[in-house]
Structures are given as structure tokens and as C-alpha cells.
Amino acid sequence: MPTTIEREFEELDTQRRWQPLYLEIRNESHDYPHRVAKFPENRNRNRYRDVSPYDHSRVKLQNAENDYINASLVDIEEAQRSYILTQGPLPNTCCHFWLMVWQQKTKAVVMLNRIVEKESVKCAQYWPTDDQEMLFKETGFSVKLLSEDVKSYYTVHLLQLENINSGETRTISHFHYTTWPDFGVPESPASFLNFLFKVRESGSLNPDHGPAVIHCSAGIGRSGTFSLVDTCLVLMEKGDDINIKQVLLNMRKYRMGLIQTPDQLRFSYMAIIEGAKCIKGDSSIQKRWKELSKEDLSPAFDHSPNKIMTEKYNGNRIGLEEEKLTGDRCTGLSSKMQDTMEENSESALRKRIREDRKATTAQKVQQMKQRLNENERKRKRWLYWQPILTKMGFMSVILVGAFVGWTLFFQQNAL
């Protein structure tokens, strides 16, 4: 028998009401002050000008000259869940990121984006990818890679975070979802839930640890989807009746703009409905998720579906998948789930390889531009100093000559 959420999902699908529901949530969301993010000294710590933490829920760095970081503490008391939702670190904020992880006693970092997506840099490389440790002298931390477990669509790193001043070390789990497209949704609820339950099984989300740090690029779309699904499943485990819209509105009191598109909202419903099967005691469901996710295949890279760009919000586009909405969407939730999980493997792999090549090329181009800019700066500095140094050299020759002549003159007079 369909649950209340399943009936609500079917109704929203049948009436094509995802966009209106999403707009309702946006319009009913409260806006709170975020003045600190706009201080002149903090502007270069924000990845996007219009995604800022609220003053009342922002994470404050302790014992720092400037306590600002673009991160929000989302505290859902009834679920006994706390998350730190943050942007993808910038090159100048990686040190603050690790300081926050240390001070908040975080056990895991959940990363839901790639470094480069659609030829745009979405996040700095803030963790080591080889045996060489990374030093963050500004805040006094080093990070070392202990192990790496690479799956087809996610990777788990085990990192050692060391406080250089005290010598104390902590082990941090880094869960990296590598195929979730920006403004999009994962390939299937099965793959997403398989990943979510891997994070859960590590104990990193439990209340006896500091809050898990969850980020994508802006820290609101994919991060909001992850947090919403996990929170709703926890509430269902406790036997509570849940209203997904109300839960999301409550979470939006802590960080602006959580869930960026109607597609992400629809996917959240699908993942919650599918995840509820495990909560209700279906012991085989997690095994089925793992099989459907094909996590043991060779890693592949994400491909984003074609989008219809409809409007802008928080500096980001709201896109709906280009699909012909027909009566087939009303054929039942199970078939929708199954259809979402299927794809053409060969075609997908080719697209993913092309996307990876583009990303690699974009990264190389950016590095080349940085080198050219540095060379240009050096050239301009040299052009500025060259005439000054030439004049100084000329004056030095005159002074030395005058000194020598003066010395010889006095020597002759002395004789």
C-alpha cells in the first residue's frame, strides 16, 4: 500500500507540480541577516557573491584574527543530526577549512562535487592525492593521505590531519562522490543511497562526534539534497511522520538556498521513498543498491543531461531536464525508479571520457594562463625597475670614478 509520501510523489508527478512546489518553498523561506559575509575583508573568502552564511548560524573560527569562513551549522534537534554545510574551499581558504575541521572535532568530510566541472574550477585541491603531505602554515596543520579506496562513482580517502604546534593527529574520512553533476542529480537513488549508507556506517554522522562537513561548490544544492535525505530517513527511523517540505524549510533557516532545482527536490523524494524500504526492515535492499550502483566497475566520469535554463537563483541556474512529459510518467513509482537506474553503458562511458578530457584541458589552460600572468607580472616589474637600475648603475660609475680621481689627486698633492 502506498505511503503518504509515495502518494504525494505520484500526485506531484501527475500534476507536474515540481516547479510550483519548489517556488513555494523559495517564497516561504525566511531571509536572515548575513552582514559578516559582506565585510570587505571577507569578500575574498566567498566563492559566490550571493551565497553567504547567516550571521546566527555561521561557523566561527576560534583563536583566529578573522573568525569568518563561508560555512553554516545546520542543527536538526529532532533528528539529533548536525551538519556543517560549506562551499568548496578556495585556494586562500583551504587552511581555514582544515582549522574548522579540527576545531569542530569533525570525523568525516563529504565532498559532492569534482574539482573541475564543465570547464570551471569548483573547488581547490585541499587534500593530498599522493604520498606527499600538504602543509597549511597559516593555521598550522598538515594533511597526509593514508589510504584510498576508488569505486566507480565515489572514492573514500583516509586522511591524517596533524596539528603542527601540538603534534596531535586525527584520522579523517573523506567521502568523495565523483559523478554528481552540478545543478543535477545522481544517476539513480540506488547509487546515491549506497553512498549515503557508506557514510552512515562509518559512524561519522552520529551525535557522539563533531558535525560532518558536507560541501559541493556553493554548499547549498547537492549538499542540501544529501542533508535533507539523511535527515528525513533519520526521522522515519524514529517513527515520526515527516513533511518533506517542512523539513526543508526548517533546514533553510540555517543556510540559504538549500536544494537548488526542482529536479533535486524530486530526486530527494525518490531517495527518501527508496531509503524507507531499508528502514522498514527489507534486509536485501542495501545489497540491491550496491548491485544497481555498479560501484565495483572501473571509475567513470559524470555526464550532465541537457538542461532547459529557466531562471537564476543564488547566482546559479535552475535547470530542468529536457524530457517529454507524457502519460508514461504516471505508470507507477517502481517503474520510474527502475528507469532512472538504467542507462546505456557504452554511450555513458564515451560521454564521461569526453567530459574528463574537457576538464583536464580546462585545468591545463588555467595553469598555463597563471604561468603567463606570472611571467607578464615579472616582465612589467623588470620594465619598471630597468631604467631605475640603469640610472643607479650610471650614477655608481660616476661616483666611483669621482672617488678614484679624488683619491689620485690627493696622492699627487701629498707627494
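In case you wondered, yes, glycine gets a Cβ from its N, Cα and C as well.
No noted substitution is present; original residues retained.
The domain 'Tyrosine-protein phosphatase' feature in Swiss-Prot is assigned to 5-275; the stated evidence is sequence analysis.
Under the heading of mutagenesis, Swiss-Prot lists ASP182 to Ala and annotates it as follows: Substrate-trapping mutant; catalytically inactive it forms a stable complex with physiological substrates including INSR and EGFR. Accumulates in the cytoplasm upon stimulation by insulin or EGF; isoform 2. Packing around ASP182 (mutagenesis position) is summarised by its Cβ count: 22 other Cβ atoms lie within 10 angstroms of its Cβ, all protein chains included.
What Swiss-Prot lists as substrate binding site is ASP182, CYS216, SER217, ALA218, GLY219, ILE220, GLY221, ARG222, GLN260, and the listing cites similarity to another entry.
Long-range Cβ contacts of CYS216 (active site, phosphocysteine intermediate) within its own chain (separation 6+, distance under 8 Å): GLY88, MET111, LEU112, ASN113, LYS122, TRP180, ASP182, ARG222, SER223. Feature annotation from Swiss-Prot assigns active site, phosphocysteine intermediate to CYS216; the stated evidence is sequence analysis.
In Swiss-Prot, a published mutagenesis experiment is listed as ARG222 to Met, annotated Impairs phosphatase activity. Around ARG222 (mutagenesis position), a 10 Å sphere centred on its CB holds 28 further CB atoms from the protein chains shown.
For the published mutagenesis SER304 to Ala, Swiss-Prot gives the following note: Alters phosphorylation by cyclin-dependent kinases of isoform 2 but has no effect on its phosphatase activity.
All protein chains included, LYS380 (mutagenesis position) registers 10 other Cβ atoms within 10 Å of its own Cβ. Recorded in Swiss-Prot as a mutagenesis result, LYS380 to Gln carries the remark: Prevents location to the nucleus; isoform 2.
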Substrate site span - longest C-alpha distance across ASP182, CYS216, SER217, ALA218, GLY219, ILE220, GLY221, ARG222, GLN260, in Å: 12
Shortest C-alpha distance to LYS380 (mutagenesis position) - which of the binding-site residues GLY219, GLY221, GLN260: GLY219
Cβ neighbour count (within 10 Å, all chains shown) around GLY221 (substrate binding site): 28
Listed in sequence order, residues with CB under 8 A of SER217 (substrate binding site) and six or more positions away: ARG47, GLN87, GLY88, ASN113, GLU117, LYS122, CYS123, ASP182
